[in-house]
Amino acid sequence: MKYLNLVFVLQLLISIKYASFGRAFSLFEDDTTFANLDKQLKLPQNTQQTLKLDRLNHDDPLFTTFISSVDTDYSLRLRTVDPSKLGIDTVKQWSGYMDYKDSKHFFYWFFESRNDPANDPIILWLNGGPGCSSFTGLLFELGPSSIGADMKPIHNPYSWNNNASMIFLEQPLGVGFSYGDEKVSSTKLAGKDAYIFLELFFEAFPHLRSNDFHIAGESYAGHYIPQIAHEIVVKNPERTFNLTSVMIGNGITDPLIQADYYEPMACGKGGYHPVLSSEECEKMSKAAGRCRRLNKLCYASKSSLPCIVATAYCDSALLEPYINTGLNVYDIRGPCEDNSTDGMCYTGLRYVDQYMNFPEVQETLGSDVHNYSGCDNDVFTGFLFTGDGSKPFQQYIAELLNHNIPVLIYAGDKDYICNWLGNHAWSNELEWINKRRYQRRMLRPWVSKETGEELGQVKNYGPFTFLRIYDAGHMVPYDQPEASLEMVNSWISGNRAFSDLSTLENAS
């Protein structure tokens, strides 16, 4: 997740053509509705700049094109990636684009499982932002290799494709190698595009339709994944592919509840010592109540404006005090690394950007775009000005559970921005058919079957599981690769309660 740079956010909001912005912020003092705010605030007409691209010829003869059987305006380009050229992995790989006419082009990279690709599950991985590339997951967290300082791949023995085939999709439009003339600035629109991609993918790989299929991601994927799963449940009731579960790591899914847990996390109630003074903690605690009122107005409104205001206030009041400490918003244990990419705090992400901009890498993958960036500010700004970040998506998690589709909410317990306290809280308050039974379950130790070490805490009832992972920040696979792999292997094997098999029935 690319956290909101507070100066950047405030500059954007000040650019709104409104004579007295303070008049809008006076609403924070009471529970006044936003009945007249639509007339008072005027959003810029163009909140997302047109992409400036250096494009290659996408009529590349190395691509095979599959035309959608449902809508011929959509197609999927597919090419084999020679594993020996890049050395990311030795397994079979494909890359390409989903195209919509000449206006939208979504890039993906697909890796077969290292184990049994004909029968192993398939996982779609999504990073967050909004506006950040899923190649962060591929080349920095959980993929077959990471990129070293010498720009060479480093084999990852804990890759999630050890026992699953992995799809890394660059979405929404404008992220990474994806491009187009249209603008996508809401989770709802992004979800529709991702769903169509999945339909086309399984048309191109029909032998995989019966395999278990999981959607996984982190951070802002806590928005994306519920929306995509909702699209599948609503539009694909006969399941032309087999949606088996979803997994969300350190996600932002229910902003109203999660915002209440910044102060506890910063002030010593999340298992780590306080990083703010008692005075700052008291001030933040008071601000949380005001943030909650604004988020309630956002949830109740059909307009984006209350959500934009909620985002601006809550981030200023609840993120800025923490950011001023100099600590990493993704890992409360220390500051950002030196020489890291802008706003992302990790030097290794700079290596990924450099690697993906090598002409030989782009040529091997068949990219239509020469300029790669791990996070796109235009996409981020577009989502900001729809208020998307403050909108709720937990209702679609309830929909999945009520359809008996398993959901895993996992969280590294040293993250601040999407911390484990907030994720535990919203999952506990989720309205679904077995809410009360789930609430009665207590967190219990999650113990490694490999080492016998306690890796975290787990809570489960039926299809719903919450997992706290010790000593991991925002990106669990990066901080705890062994635990991350054990987690995903257990989950996709059907052990939803993360229990010893002898006690699994009682635990679930």
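Using the three backbone atoms N, Cα and C, a Cβ is placed for every residue, glycine included.
Nothing has been swapped: the model has the original residues at all the noted spots.
Features as listed in Swiss-Prot:
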{"type": "MUTAGEN", "residues": "N163 to Q", "note": "Reduces the glycolation level"}
{"type": "MUTAGEN", "residues": "S219 to A", "note": "Leads to partial block in enzymatic activity"}
{"type": "ACT_SITE", "residues": "S219", "note": "active site"}
{"type": "MUTAGEN", "residues": "N242 to Q", "note": "Reduces the glycolation level"}
{"type": "MUTAGEN", "residues": "D415 to A", "note": "Leads to partial block in enzymatic activity"}
{"type": "ACT_SITE", "residues": "D415", "note": "active site"}
{"type": "BINDING", "residues": "C418, M475", "note": "substrate binding site"}
{"type": "ACT_SITE", "residues": "H474", "note": "active site"}
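Distribution of Swiss-Prot features across the structure.
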| residue | record | Cβ within 10 Å |
| --- | --- | --- |
| N163 | mutagenesis position | 18 |
| S219 | mutagenesis position | 28 |
| N242 | mutagenesis position | 15 |
| D415 | mutagenesis position | 31 |
| C418 | substrate binding site | 27 |
| H474 | active site | 28 |
| M475 | substrate binding site | 25 |
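M475 (substrate binding site) falls within neither a helix nor a strand when secondary structure is assigned with DSSP, and so counts as coil. A distance of 20 Å separates the Cα atom of N163 (mutagenesis position) from that of M475 (substrate binding site). DSSP assigns N242 (mutagenesis position) to a strand segment in the three-state reduction. DSSP assigns C418 (substrate binding site) to coil, not to a helix or a strand. Within 10 Å of the Cα of D415 (mutagenesis position), the following recorded positions from the list N242, H474, M475 place their own Cα: H474, M475. Only S219, H474, from the recorded positions S219, N242, H474, place their Cα within 10 Å of the Cα belonging to C418 (substrate binding site).
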